[in-house]
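Note sheet for the following structure.
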Amino acid sequence: MTKITLSPQNFRIQKQETTLLKEKSTEKNSLAKSILAVKNHFIELRSKLSERFISHKNTESSATHFHRGSASEGRAVLTNKVVKDFMLQTLNDIDIRGSASKDPAYASQTREAILSAVYSKNKDQCCNLLISKGINIAPFLQEIGEAAKNAGLPGTTKNDVFTPSGAGANPFITPLISSANSKYPRMFINQHQQASFKIYAEKIIMTEVAPLFNECAMPTPQQFQLILENIANKYIQNTP
């Protein structure tokens with residue numbers, strides 16, 4: 001029988017291969033343990049998030065107004081107050097005054113946007129009335145344009161009529177109305193309620209931004225509103 005004798009070199013190669021196999025096995029075990037640890041971590045995290053979500057939903061439910069009656073036992077009934085409280089919280093989250101205190105440019109843009117929105121609202125209302133009466137609106141536009149210019153609003157002049165560059169809807173109303181409409185859509189089906197919520201949004205926005213006008217040359221939104229109303233009344237009173 002032939003006896004096979006391994007040379008020292010072959011023995012070293014086999015030993016190295018065995019060592020490599022053991023190292024690979026150890027690496028695989030370590031990797032498996034790491035994957036398991038990560039998996040357990042995500043399971044634990046998901047569980048905690050679920051608990052927080054359930055807790056939040058319970059808190060939200062407890063804050064909802066309930067009406068109990070024979071036809072709707074235990075059914076939550078939304079009220080205007082619930083929607084308005086949500087809109088107020090949304091406005092607080094936007095934090096207009098906080099952002100303005102940190103950024104002078106933001107504060108200036110906010111003041112201009114608010115006064116431009118006041119200008120646009122009054123212009124549209126009065127122009128629609130004057131046009132319906134067949135009255136030329138050019139003199140009215142010239143006068144309120146001059147008032148807007150005197151208020152410090154930037155803009156352009158065309159055909160002797162100054163128009164604020166930021167003329168348009170109040171930019172803060174849309175986020176409030178949109179978020180409330182998304183959360184409570186059935187409360188916005190009625191047009192009367194839509195108008196009511198818009199008026200409320202304008203009111204709380206004006207209250208929020210009022211302090212931004214305390215230390216500037218611009219009139220407050222209320223003062224600018226009065227200036228434009230006086231101009232409009234002069235033309236409206238002359239309508240037949």
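Yeah, the Cβs are placed from backbone N, Cα and C, and that goes for glycine too.
Other C-beta atoms found within 10 angstroms of the C-beta of ASP103 (mutagenesis position) number 12, with every protein chain shown included. Among the sequence features in Swiss-Prot, the mutagenesis site ASP103 to Glu is noted as follows: 2-fold reduction in GEF activity.
Annotation of the mutagenesis experiment ASP103 to Ala in Swiss-Prot: 4-fold reduction in GEF activity. Classification of ASP103 (mutagenesis position) by DSSP places it in coil, neither helical nor stranded.
Around GLN109 (mutagenesis position), a 10 Å sphere centred on its CB holds 14 further CB atoms from the protein chains shown. As a published mutagenesis entry, GLN109 to Asn appears in Swiss-Prot alongside the note: 160-fold reduction in GEF activity.
Looking at Swiss-Prot, you'll find the mutagenesis GLN109 to Ala noted as follows: 700-fold reduction in GEF activity.
When Cβ atoms from all protein chains are considered, those within 10 Å of ASP124 (mutagenesis position) total 11, not counting its own. Under its mutagenesis entries, Swiss-Prot includes ASP124 to Ala or Glu with the note: 160-800-fold reduction in GEF activity.
Under a cutoff of 8 A between CB atoms, and with a sequence separation of 6+ in the same chain, the neighbours of GLY168 (mutagenesis position) are SER116, ALA117, SER120. Under the three-state DSSP scheme, GLY168 (mutagenesis position) falls in the coil class. Under mutagenesis, Swiss-Prot gives GLY168 to Val with this note: 20000-fold reduction in GEF activity. Fails to reduce CYRIB protein levels.
Counting only residues at least six positions away in the same chain, the Cβ atoms of ILE173, ILE177 sit under 8 Å from the Cβ of LYS198 (mutagenesis position). For the mutagenesis experiment LYS198 to Ala or Arg, the note given by Swiss-Prot reads: No effect.
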Just to verify a number: CA distance, ASP124 (mutagenesis position) to GLN109 (mutagenesis position), in angstrom, no decimals.
22
For LYS198 (mutagenesis position), which of the three DSSP-derived states applies: helix, strand, or coil?
helix
Rounded to the nearest Å, what's the C-alpha distance separating GLN109 (mutagenesis position) and ASP103 (mutagenesis position)? Just drop the number here, would you?
10
